[in-house]
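Comments concern the structure below.
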Amino acid sequence: MDSSGTDSAKELHVGLDPTTEEEYATQSKLLQEFINIPSIDKAWIFNSDSGSQAMFALSQANLLANKKKKFMLSGHISNESNQSVNFHWAPFPIEMTGASAFVPSPSGLKLLVIRNPENESPTKFEIWNSSQLEKEFHIPQKVHGSVYVDGWFEGISWDSDETHVAYVAEEPSRPKPTFDHLGYYKKENSLDKGIGSWKGEGDWEEEWGEAYAGKRQPALFVINVDSGEVEPIKGIPRSISVGQVVWSPNSNGSAQYLVFAGWLGDKRKFGIKYCYNRPCAIYAIKFTSDEPKDDDANEFPIHNLTKSISSGFCPRFSKDGKFLVFVSAKTAVDSGAHWATESLHRIDWPSDGKLPESTNIVDVIQVVNCPKDGCFPGLYVTGLLSDPWLSDGHSLMLSTYWRSCRVILSVNLLSGEVSRASPSDSDYSWNALALDGDSIVAVSSSPVSVPEIKYGKKGLDSAGKPSWLWSNIQSPIRYSEKVMAGLSSLQFKILKVPISDVSEGLAEGAKNPIEAIYVSSSKSKENGKCDPLIAVLHGGPHSVSPCSFSRTMAYLSSIGYSQLIINYRGSLGYGEDALQSLPGKVGSQDVKDCLLAVDHAIEMGIADPSRITVLGGSHGGFLTTHLIGQAPDKFVAAAARNPVCNMASMVGITDIPDWCFFEAYGDQSHYTEAPSAEDLSRFHQMSPISHISKVKTPTLFLLGTKDLRVPISNGFQYVRALKEKGVEVKVLVFPNDNHPLDRPQTDYESFLNIAVWFNKYCKL
C-alpha cells in the first residue's frame with residue numbers, strides 16, 4: 001500500500017481542522033498563564049511581643065496532576081508610627097504536599113496538620129511546634145474514615161487547654177454480610193476463616209448527594225493530642241449529621257460542651273451542597289475527658305439549643321463566653337428557596353454550664369425584604385471566621401454579598417447595628433481572611449484586577465463610629481507579563497437596568513432595577529465597532545455573580561470579549577422581595593430580565609447586536625438554553641455547562657427534586673416523591689426543551705458524567721434533540737467530573753473550547 005502521503009498528513013483529534021488546531025495552540029498558551037494565577041484562600045495571624053506573624057494558605061492549579069497544589073506563604077507584619085503597615089515576606093512559599101487541613105491552636109504555639117488518605121490507609125494527625133514535629137498519630141479506618149474538610153460539615157476545634165481537638169470525620173464502615181464458598185451466611189463472630197469467603201454489599205445508605213458520593217455519615221470525635229487516644233462522641237442519634245463543631249467556654253470549673261450544627265436526614269437526605277434550605281439546628285453535648293468508656297450515653301444527653309427556629313449553623317462563642325452566636329437560613333428552610341436572605345442570632349450562654357430546658361434566641365440581624373437604595377440589603381454569608389471578634393468582645397466581622405459586590409461588615413452584637421468595614425465607595429469584592437487585633441487582613445479583587453492582600457486599621461470616623469483605613473500590601477505573588485498586559489486595558493462598571501414588568505401584584509423590592517456587571521476593554525470601539533459580547537449567567541438561581549476576579553473569565557476578556565454579567569431577580573444580595581419574586585416564574589421572569597439587560601447594553605451602544613454570545617452553567621445553563629429557544633435570533637453562539645434542560649426528566653434522578661417543584665410552583669406544598677402527570681407537564685412547559693423547535697444557535701455543551709445535581713442524561717437529551725433538528729452542536733464530556741466542572745484539566749479544556757467556539761462565530 002502506498003503510504004507516501006501519510007508522512008505529511010497530521011493526526012488531528014476529533015472536531016479539529018488545521019486552522020482550528022492552530023488557534024487551539026495559540027489560545028492554550030495564554031489560557032495557561034491565567035490558569036496559573038493562585039488563589040488566596042485563608043490566613044492566620046499569630047501575635048508576639050515583636051509584632052504579628054501572618055500565614056497565608058494559597059492554591060494553584062496543577063494541570064499535569066489534575067489537582068490543586070497547596071502552599072503556605074508567611075510574613076512579618078510591622079506597624080509603623082506613621083500609620084503605615086509593612087509585610088516582610090519569607091523568601092519562598094512552602095508546598096504542603098498531602099495536607100488536608102491546617103488548624104493552629106488558640107495560643108498559636110501548636111499547629112495541627114491533618115492528612116486524609118486516598119485509600120483505606122489511616123488518617124494522619126500531626127502536632128507541630130514552632131520548630132519541629134512533636135507528635136504524629138495514625139488513626140485507622142476501624143476508628144473513623146477521612147476527616148471532613150469540605151467547608152460545610154467541616155469542623156476542627158482545639159479546646160482552650162490545647163489538650164484535645166474535636167473534629168468531624170466519616171464514621172467507620174458498617175459491617176457487611178459475609179458468605180462462605182458455598183454461599184452460606186457467616187455470623188460476624190464466626191471463628192471460621194476458611195478460604196473462598198466473600199463480602200456482600202449490605203443495606204444501602206443514603207448520602208448527601210452532589211460532592212458527597214461515597215462519603216460516610218459525618219460523626220463527632222475528640223482526640224487527646226498528648227496520648228493520641230480518639231473518642232467517638234456517644235449520644236448523638238444517627239439521624240443527625242454533625243458538623244461545624246466548637247468548644248464551649250471553660251470557666252469556673254463548669255462543664256464543657258461540644259457545640260455543633262446538625263442536619264436531620266431521617267426521612268431523606270436531599271443534596272446539601274449549595275442548599276441552605278436543609279433544616280438544621282445548633283446542638284450541645286457535654287464532654288468530660290475522664291469519662292468512663294462504658295458510661296451510658298443517656299447520662300450526657302444531647303441538647304437542641306435552637307428548637308424554636310428551623311435553621312442554625314456556624315456557631316461561634318464571644319471572646320468572654322457570654323454569648324453563642326449563629327447564622328440562620330430559616331427563610332430558605334421555611335420558603336423552600338435553596339438559598340435566601342439569612343439572619344444572625346445570639347443565645348446567652350450560662351456561666352455555670354447548666355443548660356436550660358429552652359433557650360431565648362435574640363435576633364441580631366433580621367431578614368431584609370425591601371432594602372432602600374444604597375442601604376444594607378440583608379445577610380448572605382457562606383460562613384464565619386473561626387475568630388471573628390474585635391477586642392471590644394461584641395463586634396463581629398463577616399463577609400457578605402451586597403448587591404453585585406462582596407463586602408466586609410462589622411456587626412454590633414448588642415445593638416444589631418451593621419456598618420461597612422470595606423470601603424463604601426469600592427465596587428471591588430472584599431473578603432475578610434483574619435483579624436490582627438482590631439485590624440483586618442483581607443483580599444480584594446475585581447473582574448479586571450487580580451486578588452490583592454489588604455490591611456485595614458480600625459479608627460473612628462467624624463461621627464465617632466468605627467471605620468477602617470485600608471493599605472495595599474505589596475504581595476510577593478508575581479503574575480506573568482502576558483496576564484498583566486491582557487488586564488491592563490480592561491475596565492468594568494455596574495449597570496442598573498430598570499425592569500419592565502412592574503405589575504401591581506409584585507412586591508416592592510422586586511420592582512427595583514436589576515444589575516449587570518459590564519466588563520470591556522478601554523480600546524473597544526476604536527474602529528467604530530463594539531467588541532463581541534458574552535452574556536454571563538450564574539446558576540442557582542438563588543446565587544450571585546459578584547465583582548470578583550475569575551481567571552477564566554478574565555482570559556476571555558483579554559482575548560477581545562466584553563462581558564455582561566447579569567444578576568437577574570432571584571439573585572442574592574438584593575433583599576428577600578426580589579429573591580422570592582422568581583420561584584414559580586423560572587424560564588419566564590429570569591429570561592426576560594436577561595433579555596432586558598442585553599437590550600439595555602445594545603441601546604447604550606456598548607454591544608454589537610450581531611456578535612452576542614451567551615454562557616451559563618446549571619441554572620445559568622437553563623437560562624442559556626431558554627434564551628436560544630425564546631430569542632433564537634439574538635445570539636450567534638452559546639455555551640452551556642451542565643445545564644438544566646428538562647425538569648420533567650430531571651426530577652426523578654437529581655439529588656434535589658424539591659428544587660424542581662419549588663422553582664416551578666413557587667412553594668413547597670406541591671412536593672411529592674411521585675410527581676403526577678400534571679406536575680411533569682408543568683416541568684416540561686417551564687423547561688428549555690419546550691422551546692427546542694425554535695433553536696438555531698450553534699451551542700457548545702460541557703457535561704460531567706458524575707454530576708448528581710443535573711445528571712448528564714438531561715443534557716444529552718437536549719443535545720440529541722438539537723442534532724435531530726440539524727442545529728450545530730459540540731459536546732465535551734468529562735468522565736470524572738461532577739456538577740461544578742472545576743477540576744483543573746476540565747476547567748482548562750472547557751474554557752479553551754469556549755474561546756475557540758465563540759471565536760468561530762464572532763469571527764475574532
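Every residue, even glycine, has its Cβ placed from backbone N, Cα and C.
Although substitutions are noted, the structure shown does not include any of them.
SER618 to Ala appears in Swiss-Prot as a published mutagenesis result, with the remark: Loss of catalytic activity. Following the DSSP three-state reduction, the secondary structure of SER618 (mutagenesis position) is coil. Taking the Cβ of SER618 (mutagenesis position) as reference, residues of its chain lying under 8 Å away and at least six apart in sequence are, in sequence order, GLY539, GLY540, ARG641, ASN642, PRO643, VAL644, ARG709, VAL710, HIS739.
Sequence annotations record features per position, and here Swiss-Prot assigns active site, charge relay system to SER618 (among others) based on experimental evidence.
Long-range Cβ neighbours of ASP707 (mutagenesis position) (same chain, at least 6 residues apart, Cβ-Cβ under 8 Å): GLU210, ASN642, ASP737, ASN738, HIS739. Quoted from Swiss-Prot, the note on the mutagenesis of ASP707 to Asn is: Loss of catalytic activity.
Annotated active site, charge relay system per Swiss-Prot: ASP707 (among others), in sequence order, evidence recorded as experimental evidence.
One mutagenesis experiment named in Swiss-Prot is HIS739 to Ala, and its note says Loss of catalytic activity. Counting every protein chain shown, 24 other Cβ atoms lie within 10 Å of the Cβ of HIS739 (mutagenesis position).
The active site, charge relay system annotation in Swiss-Prot covers HIS739 (among others).
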